Structures are given as structure tokens and as C-alpha cells.
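One structure below.
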Amino acid sequence: MAFPLKDDLGRAKDCWGCPSDTPALSTCSNADIFRRINAMLDNSLDFTGVCTTPNTKGKCEHLQDYQDTEGPAASRMLFSTSHEPLPRGLPDTNDLCLGLQSLSLTGWDRPWSTQDSEAGGHSSTPTAAQSVFSMLNSPMGKPSPLGFLTFDPIGSDLMEKYPTPLLRSSRLDSRSILDSRSSSPSDSDTSGFSSGSDHLSDLISSLRISPPLPFLPLGGGVSRDPLKLGIGSRLDQDHAALAAATVSPLGITKGWPSTSVWPSWDLLDSAEDPFSIEREARLHRQAAAVNEATCTWSGQLPPRNYKNPVYSCKVFLGGVPWDITETGLINTFRVFGALSVEWPGKDGKHPRCPPKGNMPKGYVYLVFESEKSVRALLQACSQDLLSQDGLSEHYFKMSSRRMRCKEVQVIPWVLADSNFVRSPSQRLDPSKTVFVGALHGMLNAEALASIMNDLFGGVVYAGIDTDKHKYPIGSGRVTFNNQRSYLKAVSAAFVEIKTAKFTKKVQIDPYLEDSVCQVCNAQPGPFFCRDQVCFKYFCRSCWHWQHSMEILRHHRPLMRNQKSRDSS
């Protein structure tokens with residue numbers, strides 16, 4: 001029985017029974033063990049041609065046997081070369097090749113007796129390596145049946161015998177190879193091989209196995225290791241090209257975490273920081289405060305001409321006396337109608353109480369029960385007309401125990417300012433929509449659309465996000481009619497807006513929707529990578545999988561704001 005490969009002329013080769021430089025399996029010394037295993041498996045293994053040729057000098061005599069590790073022994077068990085389907089539970093060719101790929105160690109393309117020398121030649125079977133690699137295109141996206149046990153990774157005994165730099169800085173994690181998402185019967189705990197007896201496991205562990213077939217050699221000027229560039233994460237050709245241009249052969253071990261050859265699983269299983277992605281996503285929402293603007297818009301905001309405006313029942317009160325209390329506010333404004341008070345820090349445990357012992361931050365929100373109360377309040381205010389912008393500011397005089405006749409600013413919100421449609425017949429495409437954060441309170445939807453259209457062009461819609469009282473929450477959405485304008489806006493990221501009344505830096509991100517992970521297509525994808533190398537949705541495990549690579553580790557996640565807009 002043999003593993004058929006094809007030589008350069010397309011003819012089948014037997015890498016276990018023919019004289020070659022390829023390391024061979026020491027089957028002759030294991031014949032009795034194989035017969036006992038075959039008997040336990042109802043003689044399902046084909047031993048034709050096996051153990052008929054002794055390991056004579058000049059063929060495979062120089063190979064050293066490796067019998068200290070159980071994992072490689074199991075992953076290189078004999079299997080039938082016939083075209084009949086394998087017995088239930090036995091590993092097939094794909095499974096065995098998975099084990100080969102996981103062992104991408106220096107010198108596996110040469111006999112072990114010549115690992116430390118430069119004389120070892122590379123294998124002459126590149127087509128076999130390519131075919132094996134093609135079967136491993138995406139272990140996460142294309143479930144493959146895995147019918148063998150999860151054995152321990154190569155241990156310290158191998159590191160002591162062969163202390164190569166890669167071994168010293170690496171650790172093979174079998175879970176990354178064996179974590180298939182297939183629902184195949186051969187994956188289940190009741191499959192034939194997975195539920196084998198302890199005696200069978202003992203037989204397997206006692207096998208004397210030589211090194212595996214050459215696979216993905218790291219030497220010889222190879223520019224990159226396909227395994228380490230994210231097998232299973234479905235990096236497309238653009239990603240692979242970027243990785244090939246960034247990772248050099250000499251620095252191939254430096255581009256990965258020193259604790260694991262297969263990326264991400266240490267990070268995934270980290271008990272110290274299970275919510276690191278969420279924390280980074282929350283920090284990104286305040287990124288405008290610490291990042292420089294890439295472009296600036298300056299000018300006049302569009303004039304506002306209202307006919308019978310309808311207001312939100314919620315108004316902003318700025319510049320309130322520092323010693324004001326909730327009782328004092330209600331007593332002052334209840335002449336206009338029933339109301340409640342919302343203090344800053346509404347996300348805390350007591351949103352309707354002044355923070356830190358009646359020490360407000362200088363502003364507060366009033367929520368009236370009727371829109372008519374807001375109209376009455378505005379009529380009682382003095383107005384400062386801002387002729388250059390067509391805006392007017394409302395001020396109301398109030399007093400506290402220690403401050404007499406203090407003017408506070410009243411900022412209402414007209415409901416018509418929440419949405420602006422430039423082309424009513426244009427269909428709004430979420431994939432061409434951006435999220436704009438850190439908006440100034442004086443920016444309405446029309447002004448936002450005008451600014452974004454001046455900068456990037458193609459704006460067909462702008463909307464301001466509001467809470468349950470239909471009052472702005474400081475963010476908005478802008479939809480474009482073409483992909484180029486959309487990508488320009490996303491690439492800009494931070495834009496500074498300068499007007500006669502205020503200067504504000506806003507933050508632009510892709511608009512996020514509920515989506516499945518675009519890598520595994522199996523789990524929800526709440527995390528989005530805005531970097532154009534990725535630019536897709538990820539589940540937690542796929543995010544760690546892809547972004548554990550050094551060239552992608554600087555990417556920051558985005559998440560939809562989980563805080564309900566009805567929280568107030």
C-alpha cells in the first residue's frame with residue numbers, strides 16, 4: 001500500500017517503496033503492529049506491496065526513526081490507495097495532508113540525518129505539494145471530515161533533539177488544524193476511529209515513523225509561507241499579495257506571535273481579556289478626539305427657512321448655573337408645561353440625578369410632555385439672529401440660589417432637520433452609506449449633505465440619528481450614488497468643519513448592518529474591519545485568526561453601537 005504521487009512526467013510514484021531522497025516510512029519494523037491494527041479494523045487496510053522490500057543500505061538506511069511523538073504518528077497512518085470509499089471513521093487523504101501542513105518545520109524537505117547540513121536536496125515532487133495545499137484552501141470555510149483523534153502537539157523532546165530557531169520560537173497547536181466545522185458523521189464522537197479502544201491508541205503510539213513527505217519547505221529562497229499567511233481565513237489575492245510584499249524570508253518567524261506557529265488561537269482563548277475587540281471598538285468611537293483631520297471644509301451653512309416647524313419635545317439647556325438643582329429647574333420651567341430633567345451622564349445608574357452631589361457639567365436636557373410647551377418656551381426666549389448662517393440662538397433668563405438672572409441657551413430641534421433627500425427617486429444603498437460621528441448640534445441633515453457633497457460628491461441622502469424623543473444624538477448617515485465617492489469618504493476618516501460659529505472635527509466610518517461573518521459564513525459577524533485590505537465583517541474567532549498576523553495587527557475593529565437609542 002502506498003501514497004501515490006506523480007513525478008514530473010505525470011507518472012505515479014510510490015514514495016514509500018521506491019528509492020528516492022524522500023524520507024520513507026519505516027514500515028518493515030512495524031509490520032507486526034500494522035497487522036494487529038488491521039485485525040482490529042476488520043482487515044480494512046490494504047497491505048499490498050508493503051513491507052516487501054527491506055530498508056537496504058543506500059535507500060533509506062540513513063534515516064533516523066522518530067518514535068517519541070504521538071501526533072505525527074497518527075497523522076501518517078497507512079491508508080488505502082484504492083478508489084473505493086474509506087471505511088467509516090478512517091482518515092482520508094485530506095486529513096493526512098492536514099497533519100503534514102501543520103508541521104511546516106525547517107528541514108522537513110530533507111532526511112533527518114542531514115538536517116543540519118546544506119547538502120540535503122529538495123524534493124522533486126512540487127506537484128504533490130501544490131495538490132496538498134489546494135486541498136487546504138480554507139479549512140474553516142470548506143468543512144472537511146476529520147476522523148482522527150486530537151493528539152498532543154510536538155513536545156519538548158523534539159526541541160531538544162532538533163533545536164532549530166523556528167522550533168524554539170514556535171509551538172504547534174493541534175486545535176487549529178482539527179477544529180473543523182463539518183457535521184460529517186466522521187467528525188462525531190461516535191465515529192469508528194474516534195471511539196477506538198485504548199489498546200488501538202497504544203499500538204499507534206508505538207509505531208516507528210520516519211519524517212513526513214516534503215511539504216512547503218521554508219528554505220531555498222521561498223518568499224513566503226502560505227500556511228502562515230492565513231489558511232482558513234480566506235484571504236483573497238490582494239491580501240496575499242500584500243503579505244508577500246511585506247514578509248521577507250529572513251523575517252518569517254518574526255511576523256508571528258512567538259508562542260504559536262498557527263495564528264490567533266492563543267489570543268482567542270485568552271482568559272485575561274475576552275472582550276478586547278469590544279473595548280477597541282468602543283475606543284474607536286472617540287477616535288476623532290485624538291486623530292488629525294485629513295481634510296477641512298470651511299464656509300457658510302445653508303440658510304434655514306421654516307414654515308410652521310414641528311419641534312422635538314426635548315430641548316438642550318446650555319450654560320446653566322453650577323449650583324442648579326433638579327427642583328430648581330422644574331420650578332423654573334413648569335410654567336410652560338409638565339416636564340422631566342435629564343442630566344449628563346444618562347448612561348449611568350441614576351440618569352435623572354445630578355452627577356457628583358448636585359454638581360452638573362453646565363448643561364442639561366429638558367423633556368416636555370407636549371410639543372406645545374417647547375413652542376411656548378421659545379416664544380419666551382430672546383433671540384440672537386446669526387445673519388451669515390441664517391440661524392438664530394435662543395436665550396432664557398433664569399436664577400439659582402447663588403446666581404441671579406443667568407442667561408442659558410435653549411437649543412430646540414426641528415423634526416424636518418433630521419432628514420434630507422437630494423434625489424427622491426434615487427434608491428438608497430446601505431453599501432454606499434457612511435456613518436458620521438461627533439457632529440455639532442448646529443448641523444442639520446441639509447448642512448451635512450452639503451458639506452459631504454462639496455468634499456466627496458455624489459450625495460443623495462443625509463440623515464441625523466435621533467433618540468426616542470427625536471432629538472439628535474450626535475451622529476448621522478450619508479448615502480452616495482457611486483462607490484468612488486463612498487470610498488473617498490471612508491478613506492478620509494476625519495474631517496474638520498469650520499464655520500463662523502463653530503469648528504468641529506467629525507469622524508467618518510462605513511455604515512454597519514447586521515451581517516454574517518464573511519470569512520466562515522457560519523457565525524454572526526458583529527466586527528467590521530475598515531482597512532481596505534480586509535473591509536469585511538468578522539466573527540470573533542475569524543477576527544483573531546486573520547488579524548494575528550503582524551501585517552494586519554494594527555487594524556482596528558468597528559461595531560454597531562449596541563446602546564439603544566431608546567435608552568433615554
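Glycine too: its Cβ is placed from the backbone N, Cα and C atoms.
Copied over from Swiss-Prot:
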type: BINDING; residues: Cys517, Cys520, Cys539, Cys542; note: Zn(2+) 1 binding site
type: BINDING; residues: Cys529, Cys534, His547, His555; note: Zn(2+) 2 binding site
type: DOMAIN; residues: 313-410; note: domain 'RRM 1'
type: DOMAIN; residues: 432-513; note: domain 'RRM 2'
type: MUTAGEN; residues: Ser138 to Ala; note: Abolishes degradation by the proteasome; when associated with A-210 and A-248
type: MUTAGEN; residues: Ser174 to Asp; note: Stimulates premature CPE-dependent polyadenylation and translation in primary oocytes. Does not diminishes the interaction with cpsf and papd4/gld2
type: MUTAGEN; residues: Ser210 to Ala; note: Abolishes degradation by the proteasome; when associated with A-138 and A-248
type: MUTAGEN; residues: Ser248 to Ala; note: Abolishes degradation by the proteasome; when associated with A-138 and A-210
type: MUTAGEN; residues: Cys529 to Ala; note: Abolishes RNA-binding
type: MUTAGEN; residues: Cys539 to Ala; note: Abolishes RNA-binding
Cβ neighbour count (within 10 Å, all chains shown) around Cys539 (mutagenesis position): 20
Local backbone state of His555 (Zn(2+) 2 binding site), from DSSP in three classes: coil
Residue counts (helix, strand, coil, in that order) that DSSP gives for the domain 'RRM 2' (432-513): 23 helix, 35 strand, 24 coil
Candidate with the highest Cβ count within 10 Å, taken from the binding-site residues Cys534, Cys542: Cys542
Cα distance (Å, whole number) from Cys520 (Zn(2+) 1 binding site) to Cys534 (Zn(2+) 2 binding site): 14
